[in-house]
Amino acid sequence: MFPFCDSSSPMDLPLYQQLQLSPSSPKTDQSSSFYCYPCSPPFAAADASFPLSYQIGSAAAADATPPQAVINSPDLPVQALMDHAPAPATELGACASGAEGSGASLDRAAAAARKDRHSKICTAGGMRDRRMRLSLDVARKFFALQDMLGFDKASKTVQWLLNTSKSAIQEIMADDASSECVEDGSSSLSVDGKHNPAEQLGGGGDQKPKGNCRGEGKKPAKASKAAATPKPPRKSANNAHQVPDKETRAKARERARERTKEKHRMRWVKLASAIDVEAAAASGPSDRPSSNNLSHHSSLSMNMPCAAAELEERERCSSALSNRSAGRMQEITGASDVVLGFGNGGGGYGDGGGNYYCQEQWELGGVVFQQNSRFY
């Protein structure tokens with residue numbers, strides 16, 4: 001059985017009393033100590049199938065040996081409970097932050113080196129890269145010239161081109177200097193990077209501003225050219241879409257009316273020609289039309305222009321009425337369907353006489369008006 005608290009066994013004493021250590025010393029770990037109770041959790045977890053009788057026997061054997069003799073024996077080395085003290089958290093954090101900072105700085109330096117591997121130059125337009133990309137045609141011509149000159153670098157070819165065209169560049173610079181005066185007094189640089197000698201006089205060392213040096217004789221030529229070809233006035237954004245005035249709208253309406261009248265006249269002409277063809281086909285080559293039919297046909301042909309004039313008059317009246325009601329001029333879009341029919345009792349031209357009727361259908365302001373008129 002397990003020992004109880006009231007037993008006189010030395011195993012009932014605390015561990016630090018058994019080892020004769022001071023109470024202020026750190027507490028030892030029971031799982032790693034020499035004396036371990038049989039029922040301790042580390043021992044039981046290590047081997048759950050360990051026989052209980054063997055555990056009790058080993059505890060009794062340990063009781064037979066005094067703990068003082070075991071501790072004081074020279075065979076057992078005395079080891080410290082903690083070989084190395086844990087490092088403070090502040091030192092670990094400082095080391096980690098230092099490592100991260102050094103890594104970030106290296107990454108930034110590497111990124112900067114990858115981003116800008118070539119040095120840039122400062123120009124009037126700001127910082128610019130020394131590299132440039134040529135089009136296909138220009139690149140072919142450029143490298144052909146480089147092969148002819150025998151240069152091994154593109155910079156030498158460009159320098160040769162600049163030296164060759166130095167006179168033309170100086171003329172351009174003189175023209176710019178004559179048109180614009182530099183107020184800050186800063187001297188410009190020539191093609192080869194030195195001070196421009198065009199700004200200095202040959203005899204003396206005093207300089208003049210750019211506005212007073214060469215190129216003054218070209219000013220009148222530019223002025224005369226500008227006076228000869230005046231530029232058209234620029235249209236502002238507000239005048240781009242101007243609303244037409246009343247006269248322009250009235251003229252547009254008048255042109256629309258003329259087009260509508262011409263369309264009606266052409267329609268009447270087509271209808272008259274179609275009627276003549278049908279009448280000739282109905283009469284036949286053997287039957288000659290009588291005098292009544294001829295007079296009827298001639299009167300019908302004479303009535304066609306009258307009907308057209310009447311239609312135009314009605315259109316004019318309807319437009320005037322709509323203008324009065326609306327209070328302003330409106331363009332009337334009308335769609336007229338004219339149906340002409342000729343017939344008699346026998347279904348053609350005969351003694352019964354002819355009947356002519358005109359059916360009109362007008363659309364005014366979304367309302368459809370239908371009117372039938374007959375002419376005998």
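Each Cβ is built from the backbone N, Cα and C atoms, and glycine gets one as well.
According to Swiss-Prot:
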VARIANT   Ser9 to Gly  In strain: cv. Dzit Bacal
VARIANT   Val70 to Ala  In strain: cv. CML247
VARIANT   Asp75 to Gly  In strain: cv. Missouri 17
DOMAIN    114-172  domain 'TCP'
VARIANT   Ser119 to Arg  In strain: cv. Costeno
VARIANT   Ser187 to Asn  In strain: cv. Assiniboine and cv. Missouri 17
VARIANT   Pro197 to Ser  In strain: cv. Sabanero
VARIANT   Arg214 to Cys  In strain: cv. Chapalote
VARIANT   Ala223 to Thr  In strain: cv. Guirua
DOMAIN    246-263  domain 'R'
VARIANT   Met266 to Ile  In strain: cv. Sabanero
VARIANT   Met304 to Arg  In strain: cv. Cateto Sulino
VARIANT   Ala320 to Pro  In strain: cv. Illinois 101, cv. Illinois 14H, cv. MS153, cv. P39 and cv. Tennessee 8
VARIANT   Cys358 to Arg  In strain: cv. Canilla
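Cβ crowding, taken as the number of other Cβ atoms within 10 Å, peaks at Met266 among the variant positions Ser119, Met266. Ser119 (variant position) carries neither a helix nor a strand DSSP state and counts as coil. Of the recorded residues, Met266 (variant position) and Ser119 (variant position) place their C-alpha atoms 80 Å from one another.
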